[in-house]
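In what follows, a single structure is set out as structure tokens and then discussed.
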Amino acid sequence: MALPIIVKWGGQEYSVTTLSEDDTVLDLKQFLKTLTGVLPERQKLLGLKVKGKPAENDVKLGALKLKPNTKIMMMGTREESLEDVLGPPPDNDDVVNDFDIEDEVVEVENREENLLKISRRVKEYKVEILNPPREGKKLLVLDVDYTLFDHRSCAETGVELMRPYLHEFLTSAYEDYDIVIWSATNMKWIEAKMKELGVSTNANYKITFMLDSAAMITVHTPRRGLIDVKPLGVIWGKFSEFYSKKNTIMFDDIGRNFLMNPQNGLKIRPFMKAHLNRDKDKELLKLTQYLKEIAKLDDFLDLNHKYWERYLSKKQGQ
């Protein structure tokens, strides 16, 4: 019986339709080699487990109880020259085509149709609380791709693509902020990424909850047409006793994602080409200090996060 599987690797999805339940995990890896060029011994397939343990190569696919078109994430690097591995990743339209949001804010932020969409998300979107909100803490909302790790470069493990100082950053932030992850992908991939990076299991901090693309809304802008955004109003509507405009900050490498809440957004520099930039990227180290400084404030509304480095430099010079 044919068992169609979808494998995600290097920012692309590959459809596997020629294997059956009698084929083995090694057969799957051999087939993926023809699609991706990654040798079987270099492949790590996330989510293929038997009795809670990673499936060995000789395990038959039928024993994994996979549903048709199950999506699997693959980690692994091609056997190619280091120069090729370090080459530029595919163009990311979200980064290249991002635009300055300031001109569009007035027309979008308070439009009734957009506020109604947020109200629907507040009512209908189900949030799985991983750790209860803490009284008196501020809120830090974090994007994933290009913010916390480089999701386009190739590597054997997610840790190789992790942004430098990630765990130190989250540990420090957790002292003053509840931490929420919000990615424009689906929850399965978010959970897999957080597990691979060691975020969801770290003992030094806790994630309050995670949001996926289903919590986003589509808005119409005069110049850019329809775009998807991350409205913080969804969080504020669901957790109004804890979070508001006054105590929330959101990091994202794509400025338009906080088009509905520009006052609360900080556009972080994207972390790309991890192999080249791992030793040079200090963004999270500096932002750790910024979060610590503004945590002293009762109200974030007087801040302009666009100039966060200037603010930090001024405070540290006092």
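Cβ coordinates are placed from backbone N, Cα and C, and glycine is handled just like the others.
Long-range Cβ contacts of ASP143 (mutagenesis position) within its own chain (separation 6+, distance under 8 Å): TRP182, SER183, ALA184, LYS230, MET250, PHE251, ASP252, ASP253, ILE254, ASN257, ILE268. Feature annotation from Swiss-Prot assigns Mg(2+) binding site to ASP143, ASP145, ASP253; the stated evidence is similarity to another entry.
The domain 'Ubiquitin-like' annotation in Swiss-Prot covers 3-81, and the record cites sequence analysis as its basis.
As annotated by Swiss-Prot, domain 'FCP1 homology' applies to 133-294.
Per Swiss-Prot, mutagenesis LEU46 to Ala is noted as: No effect on proteasome binding or nuclear localization. For LEU46 (mutagenesis position), other Cβ atoms within 10 Å of its Cβ number 19.
Mapped onto three states, the DSSP output places LYS51 (mutagenesis position) in coil. Per Swiss-Prot, mutagenesis LYS51 to Glu is noted as: Loss of binding to PSMD2 and PSMC2, and loss of inhibitory effect on proteasome activity; when associated with E-49.
A mutagenesis experiment is reported in Swiss-Prot for this position, ASP143 to Ala, and the note states: Loss of catalytic activity. No effect on interaction with 19S regulatory particle but loss of catalytic activity; when associated with A-145. Under the three-state DSSP scheme, ASP143 (mutagenesis position) falls in the coil class.
Experimental mutagenesis at this site is recorded by Swiss-Prot as ASP145 to Ala, annotated: No effect on interaction with 19S regulatory particle but loss of catalytic activity; when associated with A-143. Taking all protein chains in view, 24 other C-beta atoms sit within 10 angstroms of the C-beta of ASP145 (mutagenesis position).
Mapped onto DSSP classes, the domain 'Ubiquitin-like' (3-81) shows 19 helix, 26 strand, 34 coil. Shown in sequence order, VAL144, TYR146, THR147, LEU148, SER183, ASP252, ILE254, ILE268, PRO270 are the same-chain residues outside ASP143, ASP145, ASP253 whose Cβ sits within 8 Å of the Cβ centre of the Mg(2+) site. Taken residue by residue with DSSP, ASP253 (Mg(2+) binding site) is part of neither helix nor strand, so it is coil. Counting only residues at least six positions away in the same chain, no Cβ atom sits under 8 Å from the Cβ of LYS51 (mutagenesis position).
ASP253 (Mg(2+) binding site) has a Cβ environment of 22 other Cβ atoms inside 10 Å. Annotated pair LEU46 (mutagenesis position) and ASP145 (mutagenesis position), C-alpha to C-alpha distance, rounded: 18 Å.
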